[in-house]
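**Q** Pasting a structure below so you can have a look.
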Amino acid sequence: MGWIRGRRSRHSWEMSEFHNYNLDLKKSDFSTRWQKQRCPVVKSKCRENASPFFFCCFIAVAMGIRFIIMVTIWSAVFLNSLFNQEVQIPLTESYCGPCPKNWICYKNNCYQFFDESKNWYESQASCMSQNASLLKVYSKEDQDLLKLVKSYHWMGLVHIPTNGSWQWEDGSILSPNLLTIIEMQKGDCALYASSFKGYIENCSTPNTYICMQRTV
């Protein structure tokens, strides 16, 4: 009887252990199956969430590239128009009067810039043939457009060796502080350049010239 009771007791213990082990296996199997079932769901949700996200990223990148291209194009157009725009000569309300065709009318004076190169005497003759004279600078205020001139042009200013003065074609003396005379080389004639500067030049040297006609 003791032996049978011992076997029953051991059997009960084994059954208990088996039952516990079986429960552990079931729990482990359930956990594994739950994870396997959960993973596809999670992956599916990830894919569902990732697809709109990457689509949005793609749209954002495309719009960014398009914006950069548009900015580049507009910048190029703006710079091109900026560097190619013509210099506008300011106009005043003062009466200018009639000028020859294609001449510039500004503050009661008519101006023409000639691109052909002539010596001083030939330039003077060309202006006289058009009822005008070589440029005479008499006022920085009334002739402020001359600040726009960038190259050298003959003007009607000559040096008088006998008294060392500079005179205009009409015989008037150059007013002090009106022009800065710069000796570029030996000569008795003067070229006009920018910022009210006069450059001494040999009268026989070919240069472009400016003709001027008073309207009053």
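Cβ coordinates come from backbone N, Cα and C, glycine included.
Just the original residues are modelled here, none of the noted substitutions.
For reference, Swiss-Prot lists these features for the protein:
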type: MUTAGEN; residues: Arg66 to Ala; note: Inhibits association with the HCST signaling dimer
type: DOMAIN; residues: 98-213; note: domain 'C-type lectin'
**Q** Under DSSP, the domain 'C-type lectin' (98-213) has how many residues in helix, strand and coil?
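**A** DSSP classes over the domain 'C-type lectin' (98-213) add up to 14 helix, 49 strand, 53 coil.
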**Q** Averaged across the domain 'C-type lectin' (98-213), what pLDDT does the model get? Just tell me the whole number, please.
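**A** Value for the domain 'C-type lectin' (98-213), mean pLDDT as a whole number: 93.
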**Q** Counting every protein chain present, what is the number of Cβ atoms, excluding its own, within 10 Å of the Cβ of Arg66 (mutagenesis position)?
**A** 10
